[in-house]
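In Swiss-Prot this protein carries:
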- Arg10 to Ala: Abolishes binding to papi (MUTAGEN)
- Arg11 to Ala: Decreased binding to papi (MUTAGEN)
- Arg54 to Gly: Confers RNAi insensitivity; when associated with P-67 (MUTAGEN)
- Val130 to Ala: Abolishes binding to CBX5; when associated with A-30 (MUTAGEN)
- 538-829: domain 'Piwi' (DOMAIN)
- Gln589, Leu843: Mg(2+) binding site (BINDING)
- Asp614: active site (ACT_SITE)
- Asp685 to Ala: Does not affect nuclear localization, repression activity of soma- and germline-specific transposable elements, fertility and piRNA loading; when associated with or without A-614 (MUTAGEN)
- Asp685: active site (ACT_SITE)
Amino acid sequence: MADDQGRGRRRPLNEDDSSTSRGSGDGPRVKVFRGSSSGDPRADPRIEASRERRALEEAPRREGGPTERKPWGDQYDYLNTRPAELVSKKGTDGVPVMLQTNFFRLKTKPEWRIVHYHVEFEPSIENPRVRMGVLSNHANLLGSGYLFDGLQLFTTRKFEQEITVLSGKSKLDIEYKISIKFVGFISCAEPRFLQVLNLILRRSMKGLNLELVGRNLFDPRAKIEIREFKMELWPGYETSIRQHEKDILLGTEITHKVMRTETIYDIMRRCSHNPARHQDEVRVNVLDLIVLTDYNNRTYRINDVDFGQTPKSTFSCKGRDISFVEYYLTKYNIRIRDHNQPLLISKNRDKALKTNASELVVLIPELCRVTGLNAEMRSNFQLMRAMSSYTRMNPKQRTDRLRAFNHRLQNTPESVKVLRDWNMELDKNVTEVQGRIIGQQNIVFHNGKVPAGENADWQRHFRDQRMLTTPSDGLDRWAVIAPQRNSHELRTLLDSLYRAASGMGLRIRSPQEFIIYDDRTGTYVRAMDDCVRSDPKLILCLVPNDNAERYSSIKKRGYVDRAVPTQVVTLKTTKNRSLMSIATKIAIQLNCKLGYTPWMIELPLSGLMTIGFDIAKSTRDRKRAYGALIASMDLQQNSTYFSTVTECSAFDVLANTLWPMIAKALRQYQHEHRKLPSRIVFYRDGVSSGSLKQLFEFEVKDIIEKLKTEYARVQLSPPQLAYIVVTRSMNTRFFLNGQNPPPGTIVDDVITLPERYDFYLVSQQVRQGTVSPTSYNVLYSSMGLSPEKMQKLTYKMCHLYYNWSGTTRVPAVCQYAKKLATLVGTNLHSIPQNALEKKFYYL
């Protein structure tokens, strides 16, 4: 498809009193679609309501399931959880530093109230843009700054009458009666006030000539072409205005949109030409893809392919039948090349949400550009490296881009006028905040403790330190499975493993070897069945490559059908120059899978259980999901963990099955210590955007009540509880003099939210790009810990992930929960054996 075809010039909207006048930029739509080339008389081109109305109506709506990204801290999810007795949530411990952020302060806070009106037209006008045009005749009356989405009007001017009646004419000289009904005031304290501010910002950004793709703005004129992979990167911005601790701040993050230059038509042509297989193969490769139509800069999800219709098919438009070929030529000056290609069907999700009506959008394959990356592309190292060279910006590059955006916004006349009309002015400098750097934590080994280091990486200390706990008789009964042709590589791996483990205090004896003569999945599984007859403590499989089917089968046999920890090592690993370093990591994993602990941190609290919880969707059935809970068993006493998994609905965001998992962890703790924990810190990951209120009402309160009941049964007071929501996917960034802040950096002021007990923590070092802080929102706490102790405890918990000898972005229990939930949802698709609950089998 030539570029000029896909980017046909837009024509001005024409007004029409019929329902077909809604056509403005989407393809033709049908309410009931039938596979007939003669056309459906009910089909007509339409346009939805403006994006400004959708922003107001849908801002609080949850999307994307349990692990959706939460860009600016749940933008419209307002829940006041800051304890009344908490005078200050700022800590004092640590070295103070001045940090720069990706926020800009709103210098002149508007001192006005926004007036909300509802507008009706008589006779009725279906097309929102026509409504906007008719009302714009009274711009002077409405005031210099007003927002109108075709139905709702927002302005700073209050009319004297409750209902103000005006008249106006359209471009076709049709006169309309306009009724403007007063709804109410929106004060600065209301969440809707911030929504309006965001709409004002979006309106001001129109002057930057950016394209709206999805919900963010991108600059196609600054696109970066990666021609060898038929791909473009569009730079853009994610923005949000919100009331922070003291000021209203504009958060700005640099983002990129992956735009593939290939179309759905190109993908279809690559599919099998065998008539018996072609349609099925097309559907496998096309369904659920997100596409962009350049003629209206809209994105759609492909829900079906209709092989019964072609661009020659007709539909009813403005009282006559018209083919798709003629429609696109007349509407967009686009000539469709292949008149025999099938049509694509996309459900109009926004329309369905508002009206519960089923409306479908009809699309032409050769006009649909594919967006995003598929699994094959993500596994292409060269492609990902080429992309990251543009998208992975260091702190200086990022701050330069932020300042350039601010300068562009404040020097574009159209943008400046919008902000001035609303009496708004942005600071030209990024917002600064004083943070603190917590001191290095001590890592406790069997024979001593060492500081974690400035970069929070203690890999080198394994040269002279023994792991904290190891089996007294070592790894004495285990098995390996390897192809006969790789016997030499197996010897190399085992020799390196013996040496690495010995230096860390883990004695590994020679395994029972099961040599196989091919590398088929079934051969490995049958060899595992032979292995288990000798009751091994662990099975190691040497495999030729990263075959997903083989890996899943090995894990399922070990964890679902049996209860034997498995370790899968690829042949490529044995040929790595850093084999001894890799062997050290494998030895640590083997020790963990046996149920032992490589290291610990100094923990001042006794009787403490830390819990991590996360959810992962099943890759086999997207309606199903698996929740994983990891709980520590008093790390001051025995440094062990407990894990449990349950199946739940992918839409069960509030995890109604959570309490039984907590109860199992409590029983295990009681079994090991002959008492229940006196303190519980629950780190809740996997919370979807907009669900904090539901989470607090139905999950937190439920846990509190059930803990009271559980402890009352043994005549104990309920434990001290802290419930903390962990958000790892944030757009918030901060920098230290053009560099990444070091691990242990805390921010608990200025950019935090006044209604929350929250803080940001940078807990890990990154070698490339810009570090992303993690947000912690304390929804509930009866712990009695000061803010700095809560922050320090959280940082300590980031030192205990045993797959990596360094800190992690989130507390280890969260990382373990994510790892386990992903393993079950991706590979096992069944609940693992209970006998594995005390072992790190999921590492």
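Glycine is no exception: its Cβ is also placed from the backbone N, Cα and C atoms.
Spacing of Leu843 (Mg(2+) binding site) relative to Asp685 (mutagenesis position) is 19 Å (Cα to Cα, whole number).
Among the recorded positions listed (Val130, Gln589, Asp685), Asp685 has its Cα nearest to the Cα of Asp614 (active site).
Among the listed recorded positions, namely Val130, Leu843, the Cβ with the most fellow Cβ atoms inside 10 Å is that of Val130. For the pair Asp685 (mutagenesis position) and Gln589 (Mg(2+) binding site), the Cα-Cα distance reads 24 Å. Cα-Cα distance from Val130 (mutagenesis position) to Gln589 (Mg(2+) binding site): 65 Å (rounded to the nearest whole number).
Listed in sequence order, the residues of the same chain lying 6 or more apart from Gln589 (Mg(2+) binding site) and placing their CB within less than 8 Å of its CB are Gln567, Tyr802, Asn803, Phe840, Leu843. Under DSSP, Asp685 (mutagenesis position) is assigned to coil, being neither helix nor strand in the three-state scheme.
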